[in-house]
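Enquirer: Pulled these from Swiss-Prot:
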type: VARIANT; residues: Ile9 to Leu; note: In strain: Horst 97
type: VARIANT; residues: Thr11 to Ile; note: In strain: Horst 97
type: VARIANT; residues: Val49 to Leu; note: In strain: Horst 97
Amino acid sequence: MFARISTIITTLFFAMLAAATAVPRTDPPPATGSQCTAVGGDVNCCNSVQDASNPIVGLLAGLLGIVLGPIQGLVGLTCNPISVIGGGNSCSSQTVCCTGNNFSGGLLVIGCSPINIDL
């Protein structure tokens, strides 16, 4: 009886150990400003970046009379375009590359992804 319980406990221990083993992430690194413009995107400084499925995004789109449809990914809120080339630009919020539509002067921008840029 003790051998059976010992075997079960040992098996469970190794199963939990295997489940807790760290696996490296395979996410691609964020794009840079030059990669953004190469794909036809615009570099923006957004006060907030939300998942498209966030109810706040749907509420804001509804208030603006925008029909977004089934979109996925990130949506920038209250965004201002910034130039990759030249000085004087700064972004104290989230720097993103947006390849989708820009609504209401940057209040809502779809198709955004975070980028690394030194401003």
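Heads up, the Cβ atoms here are built off N, Cα and C, so glycines get one too.
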Enquirer: Around Val49 (variant position), which residues of its chain at least 6 apart sit with Cβ under 8 Å of its Cβ?
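Expert: Residues satisfying the criterion: Leu74, Val75, Gly76, Leu77, Gln94, Val96, Cys112, Pro114.
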Enquirer: Per DSSP, to which secondary structure element type does Val49 (variant position) belong, with helix, strand and coil as the options?
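Expert: Its secondary structure by DSSP: strand.
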